[in-house]
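Chemist: Shown below is the structure under consideration.
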Amino acid sequence: MTTTKRLKFENLRIQFSNAIVGNFLRLPHSIINVLESTNYAIQEFGIAVHSHNSDIPIVHLGWDGHDSGSSENVVLINPVLATVYDLNQKSPLVDLYIQRYDHTHLATEVYVTPETSDDWEIIDANAMRFQNGEILHQTRIVTPGETLICYLEGIVTKFKIDRVEPSMKSARITDGSLVVVAPKVNKTRLVKAEYGHSNKTILKNGAIQLLKKVILRSTVCKMDFPKDNLFVVYISDGAQLPSQKGYASIVKCSLRQSKKSDSDNKSVGIPSKKIGVFIKCDSQIPENHIALSSHLWDAFFTHPMNGAKIKLEFLQMNQANIISGRNATVNIKYFGKDVPTKSGDQYSKLLGGSLLTNNLILPTEQIIIEIKKGESEQQLCNLNEISNESVQWKVTQMGKEEVKDIIERHLPKHYHVKETGEVSRTSKDEDDFITVNSIKKEMVNYLTSPIIATPAIILDGKQGIGKTRLLKELINEVEKDHHIFVKYADCETLHETSNLDKTQKLIMEWCSFCYWYGPSLIVLDNVEALFGKPQANDGDPSNNGQWDNASKLLNFFINQVTKIFNKDNKRIRVLFSGKQKTQINPLLFDKHFVSETWSLRAPDKHARAKLLEYFFSKNQIMKLNRDLQFSDLSLETEGFSPLDLEIFTEKIFYDLQLERDCDNVVTRELFSKSLSAFTPSALRGVKLTKETNIKWGDIGALANAKDVLLETLEWPTKYEPIFVNCPLRLRSGILLYGYPGCGKTLLASAVAQQCGLNFISVKGPEILNKFIGASEQNIRELFERAQSVKPCILFFDEFDSIAPKRGHDSTGVTDRVVNQLLTQMDGAEGLDGVYILAATSRPDLIDSALLRPGRLDKSVICNIPTESERLDILQAIVNSKDKDTGQKKFALEKNADLKLIAEKTAGFSGADLQGLCYNAYLKSVHRWLSAADQSEVVPGNDNIEYFSINEHGRREENRLRLKTLLQQDVVHETKTSTSAASELTAVVTINDLLEACQETKPSISTSELVKLRGIYDRFQKDRNGEMPNGENSIDIGSRLSLM
């Protein structure tokens, strides 16, 4: 059955059934069999009910899919619906015409009007249930001019169908259709406002006739409005102007649930007031748009915004005699707490060139404008074409009760009255924006594209990285340059998100706003607070319920946005912002709601210089010394986020205030002092090493390895202007391999100190985890940590234990680690500022894929030192200095010949030579201690000879006192000699070194040396780079791998 053909069934009787809820029929079994044979869905059938042998339909209904259960010629209908169309069980027979309504007969929008004001109040009281689709569930076929019924909480409401979009005689609605209800208010129940809100066009002096009415979309443009004309609007330059004067009013959003109060019973959908305006044209205004002056927005009690529906009514040109301000009296009623701040002459200058409207309230000026001509009020007063002398200006102070009434009944919530009586409007934060990231342009281009795959995108980045600041910059641009309405919400500040009904109501309000004011953009900052990722609840049922609510809310949000998006691709866009993409509910991605993801990283040095200059400029007291530049400071603040830079700038300011005689000039010393005491957020909790206490000169030999490390790690940072223009990808990975104890780990530790890079050391147990996915997560977090503190060296010691060849692990853990390493080291993002340094003694055990270009680009051997290299190592050991005192750690006699020791230590590694020196040092210590034990000690002496004059019997007492004094002198002398001995240093002689050389043996045996030499030779020459074929070995004793 095609859409143009109809099935006709005659001579059917009508019966009532309360089981039918809505605008449906139930058909007899004979008709159902015919419809089921067509293989079309029951939702696609529409039924036209005709009187028998009549061509005029009574009503168009849908089929609810049930059998009437009666005789073959009976159809069932809801009794209330039957009453509407005067159908009863005693009515004559009816005929049914059944037609298929396919996708070409779908209505996107249906405009209806309640039959009575009671119906409207029922809808208003049950707006949530109505908006959640009650009418869509109870209706399938809509026809202009017919009546619908809808059950809300058991109460029946009736609607008249005004029109459908796209226009057609009869159409089918689905879950994606929008039903727009025009309010119908009982006028006798309205409380008439004393001031303003007048929609009449009939005056006592005569009638103001309207030429034309248009509804335009408001836009916030960067325009210079005339200062002498407060109430002016600009429309598109291509529009024809029937008149240069007219009324402007805002059409309230009819999709939003009205909020009634005792002081304001106005209904949504009715213009709040009409204000007389001058109408001008400008080429900056897009077609079908209108720009309003700031005073006009203020008179509407509304923030300047995009998307508001502005009703513009043009006045006839020959009405000048009616709206003339000649001989008029303008009474300015001041409702501030204090006396009026301006005189009549000042108000004359402020309002003199405008078109004034009677009883107009200007909240920020705290005045009400009243216009009279003689004894009667005048609705409009044109002061632009007459002199101020022909107008009488009066300023009066309103009483306290009148002021209180105005504030309670007329001023919206975003206006507040201060204790001084001043009325102000809470406005948006208008910061001075500074663009430091290029991804804003990419995001704006994507969001403003006419066609995109899905409506949502995600911006992620760590806390303090600048997401909210970037969002504000983006919102400012799309509002000013692209005329898009933006609804911004910080999900962390939302209350009662655990209450499903209240949050659904809030989401419905967002979507209603965006549909009405569209094209629009919903920006949800910190989205993980509202749509977080479900986590393991460990048996806690309450936690499970909370996550279940979060998923329900997200599903509800996706469905609401998708409905609008499917109707009009340009109507709505969504931008999510969160700390990590993995913390957001995966339902967003499972339903393919998000199409693109942008990640915000720490600013580079140019952006940091720009930010530092911006934060310094905000603090007008500080200034840099002449020898400092912001580009120099940016090099010292690698890894700082914008928030870190802002806090750091404040710290510099406070440190500056503690200095005396500084003239508020930031010097190099002050900056370094503040920097050393500040830790950026990216480094908090990170095991980071920047001072390894191992200097380049502490390592002997290994000249080739040192050169390669400096070329790879130091040069790109030191000579950045040269390397930044390199057309090829720079080397970022080095493998140090060689015999045990030959300085691989020592080199890695010293290179960070030499090149001034951050250093993160990684050990196998910190990464490997038996649980699937845990090891990979550790690798990802490790690289993210290194990226946040770049330039950084990521050092993997004993790399063969972390990334062995795949297919030889019984648990499969290291296989997954290798796969993740391959992705991170040579992924699409690359490693900008992160260098990989790996050390191993068995390079043959490392997976060959990691040794290819783009990963570990260069392999450097740390070989067994030759005689000259051993001499170099010995000299480095004995010449090493203490970091704190600057003195040599190793005291060697002056005439010692280290070349002799180098000749006798063939086959020794660097670690062996260091151990030999330590053994020699111990021998010198033993020799020094033996010499110290033989030091002189002053003996005691009991035979003391002395003489005394006039002792008078006190001889023995004096002898004992003298003995005590002498013993104290002996103790002091012993202590002094011991203190002097402690300052001596054990000196290592050549004999100590020779004895230690005889006692020390190489740590690498001859057989092990031969084995390793063969491995390294094959690694250097015969390595073919072949990977395992993935097949398990079938040899006896081989292990299986969990792949």
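Using N, Cα and C of the backbone, Cβ positions are placed for all residues, glycine too.
These came from Swiss-Prot, pasted as-is:
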- 461-468, 738-745: ATP binding site (BINDING)
- Lys467 to Glu: In PEX1pA1; no effect (MUTAGEN)
- Tyr488 to Ala: Cells are able to grow on a medium with oleate as a sole carbon source (MUTAGEN)
- His495 to Ala: Cells are able to grow on a medium with oleate as a sole carbon source (MUTAGEN)
- Asp525 to Gln: In PEX1pB1; no effect (MUTAGEN)
- Lys744 to Glu: In PEX1pA2; decreased binding to PEX6. Results in accumulation of PEX5 on peroxisomal membranes (MUTAGEN)
- Lys744 to Ala: In Amut mutant; abolished ATPase activity of the PEX1-PEX6 AAA ATPase complex (MUTAGEN)
- Phe771 to Ala: Cells are unable to grow on a medium with oleate as a sole carbon source (MUTAGEN)
- Asp797 to Gln: In PEX1pB2; results in accumulation of PEX5 on peroxisomal membranes (MUTAGEN)
- Glu798 to Gln: Abolished ATPase activity of the PEX1-PEX6 AAA ATPase complex (MUTAGEN)
- Glu798 to Ala: In Bmut mutant; decreased ATPase activity of the PEX1-PEX6 AAA ATPase complex (MUTAGEN)
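A description of the local structural setting of each listed feature is requested, covering burial, neighbours and distances.
Modeler: Within the same chain, residues at least 6 positions away in sequence whose Cβ sits under 8 Å from that of Lys467 (mutagenesis position) are Leu459, Asp460, Gly461, Asp525, Ser577, Leu600.
Classification of Lys467 (mutagenesis position) by DSSP places it within a helix.
Tyr488 (mutagenesis position) falls within a strand when secondary structure is assigned with DSSP.
In the three-state DSSP reading, His495 (mutagenesis position) counts as coil.
The number of other Cβ atoms within 10 Å of the Cβ belonging to Asp525 (mutagenesis position), over all protein chains shown, comes to 21.
Counting only residues at least six positions away in the same chain, the Cβ atoms of Leu736, Tyr737, Gly738, Ala839, Thr840, Ser841, Cys862 sit under 8 Å from the Cβ of Lys744 (mutagenesis position). When secondary structure is read from DSSP and collapsed to three states, Lys744 (mutagenesis position) falls in the helix class.
Phe771 (mutagenesis position) carries neither a helix nor a strand DSSP state and counts as coil. Under a cutoff of 8 A between CB atoms, and with a sequence separation of 6+ in the same chain, Phe771 (mutagenesis position) has no neighbours.
Sequence-distant contacts (6 or more apart, same chain, Cβ under 8 Å) of Asp797 (mutagenesis position) comprise Thr745, Ala748, Ser761, Val762, Lys763, Ala839.
Around the Cβ of Glu798 (mutagenesis position), the same chain contributes Lys763, Gly764, Ala839, Thr840, Ser841, each under 8 angstroms and 6 or more positions distant in sequence. Following the DSSP three-state reduction, the secondary structure of Glu798 (mutagenesis position) is coil.
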Chemist: CB neighbours of Ile465 (ATP binding site) within 10 A?
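Modeler: Excluding its own Cβ, Ile465 (ATP binding site) sees 24 Cβ atoms within 10 Å.
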Chemist: Rank the recorded positions Gly461, His495, Gly738, Pro740, Cys742 by how many other Cβ atoms lie within 10 Å of each Cβ and give me the one with the fewest.
Modeler: His495
Chemist: Residues with Cβ closer than 8 Å to the Cβ of Tyr488 (mutagenesis position), same chain and 6+ apart in sequence?
Modeler: Leu471, Ile475, Val523, Asp525
Chemist: Show which residues of the chain containing Gln463 (ATP binding site), separated from it by at least 6 in sequence, have their CB under 8 Å from its CB.
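Modeler: Result: Lys579, Leu643, Ser681.
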Chemist: List the Cα distance (Å, whole number) between Cys742 (ATP binding site) and His495 (mutagenesis position).
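Modeler: Computed Cα spacing between Cys742 (ATP binding site) and His495 (mutagenesis position) is 62 Å.
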